[in-house]
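Novice: I have a structure I would like to understand better, so I am pasting it below and will then ask my questions one at a time.
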Amino acid sequence: MTDTYLHETLVFDNKLSYIDNQRDTDGPAILLLPGWCHDHRVYKYLIQELDADFRVIVPNWRGHGLSPCEVPDFGYQEQVKDALEILDQLGVETFLPVSHSHGGWVLVELLEQAGPERAPRGIIMDWLMWAPKPDFAKSLTLLKDPERWREGTHGLFDVWLDGHDEKRVRHHLLEEMADYGYDCWGRSGRVIEDAYGRNGSPMQMMANLTKTRPIRHIFSQPTEPEYEKINSDFAEQHPWFSYAKLGGPTHFPAIDVPDRAAVHIREFATAIRQGQ
């Protein structure tokens, strides 16, 4: 169904595809931001949950989409510019950004640049909130290596599946994300590593927003109690931050528990409609 909503446009001399269901609703538009090395297909089940009630837009990043291709290097700053340009072309004013994984770097910078009137709230899904631990740092190093990047992806796939035979997620990993080669995976390792280096951690980046506003982290992984504790501690220190555990089996709640993710999106969208 989602591919019927697929469009193309020219953004800063780059031909980008994007999803827009063109639903005429009383705002905000829901802006779903993919992470690296996947595209609008990661959100196809979540779009089904939201389609009837919201305008839903999903930008595909440079080199991403149904026909991935090699492109000049870019990072999350360019992703922010591309997303805002697509919204401007579509005449979208108020929007609720929702990100998956390291699309979170885009979301926070998008909040900074768009300001609280245009983007009053944000939702991040399954984003590693602490500084990279050794295993993840090793994965980033492998992704950057043209000889070993596939080893890096296989290790990440195992972590993300967490021993579960979740058919929808396996299809996404092995059929959809498999479309992407070293150009994209290597770039993801470089950009993510650089983002942690620049910002310290996602929590530090959020805390450094010029104008903070409600942000909620909804996640299934990691499952360690200490991970929930850092979210809880951050929420206690920053009243604008909240979190919710979704209890899904994998790193992809938009695929395996889209109904649970949609509950939080509806809550935040309703608050925006009510001027909160």
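Placed from the backbone N, Cα and C atoms, the Cβ positions cover glycine too.
Those substitutions? Not in this structure, it's all original residues.
Pulled from Swiss-Prot, these are the listed features:
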type	residues	note
ACT_SITE	His251	active site, proton donor/acceptor
BINDING	Trp36, Cys37, His38, His100, Ser101, Trp160	substrate binding site
DOMAIN	28-150	domain 'AB hydrolase-1'
MUTAGEN	His38 to Ala	Strongly reduced affinity for substrate. Reduced enzyme activity
MUTAGEN	Ser101 to Ala	Strongly reduced affinity for substrate. Strongly reduced enzyme activity
MUTAGEN	His102 to Leu	Strongly reduced enzyme activity
MUTAGEN	His102 to Gln	Reduces enzyme activity by about half
MUTAGEN	Asp126 to Ala	Strongly reduced enzyme activity
MUTAGEN	Tyr196 to Ala, Lys or Arg	Strongly reduced affinity for substrate. Strongly reduced enzyme activity
MUTAGEN	Asp233 to Ala	Reduces enzyme activity by about half
MUTAGEN	His251 to Ala	Abolishes enzyme activity
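For each feature listed, report its degree of burial, its nearest neighbours and the pertinent distances within the displayed model.
Specialist: Classification of His251 (mutagenesis position) by DSSP places it in coil, neither helical nor stranded.
All protein chains considered, the CB of Ser101 (mutagenesis position) has 24 other CB atoms within 10 Å.
In the domain 'AB hydrolase-1' (28-150), the DSSP tally of helix, strand and coil residues is 56 helix, 19 strand, 48 coil.
Cβ neighbours of His38 (mutagenesis position) (same chain, under 8 Å, six or more residues apart in sequence): His64, His172, Glu176, Met177, Tyr180.
Around His102 (mutagenesis position), taking its Cβ as the centre, 24 other Cβ atoms fall within 10 Å, counting all chains.
The number of other Cβ atoms within 10 Å of the Cβ belonging to Asp126 (mutagenesis position), over all protein chains shown, comes to 26.
Within 10 Å of the C-beta atom of Tyr196 (mutagenesis position) sit 21 other C-beta atoms, taking all shown protein chains into account.
In the three-state DSSP classification, Asp233 (mutagenesis position) falls within a helix. Applying an 8 A CB threshold to same-chain residues 6 or more apart, the list for Asp233 (mutagenesis position) is empty.
Taking Cβ-Cβ distances under 8 Å and a sequence gap of 6 or more within the same chain, the neighbours of His251 (mutagenesis position) are Ser101, Asp126, Val159, Trp160, Leu161, Asp162, Val169, Ser220, Gln221.
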Novice: I need the CA-to-CA distance for Trp36 (substrate binding site) versus His102 (mutagenesis position), whole Å please.
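Specialist: Distance (Cα to Cα, whole Å): 7 Å.
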Novice: Would you list, in sequence order, the residues of this chain other than Trp36, Cys37, His38, His100, Ser101, Trp160 that have their CB within 8 A of the centroid of the site's CB atoms, where the site is the one recorded for substrate?
Specialist: Pro34, Gly35, Val42, His102, Gly103, Met177
Novice: For His100 (substrate binding site), which residues of its chain lie six or more apart in sequence with Cβ-Cβ distance below 8 Å?
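Specialist: Set apart from His100 (substrate binding site) by at least 6 residues yet with Cβ under 8 Å, we have Leu32, Leu33, Pro34, Gly35, Val42, Tyr43, Met125, Asp126, Trp127, Phe252, Ala254.
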Novice: Name the residues of the same chain, 6+ apart in sequence, whose Cβ is under 8 Å from the Cβ of Cys37 (substrate binding site)?
Specialist: His64, Met177, Tyr180, Cys184, Trp185, Ser188
Novice: Round to a whole number and give the Cα-to-Cα distance in Å for the pair Tyr196 (mutagenesis position) and His102 (mutagenesis position).
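Specialist: Distance between the two Cα atoms comes out at 10 Å.
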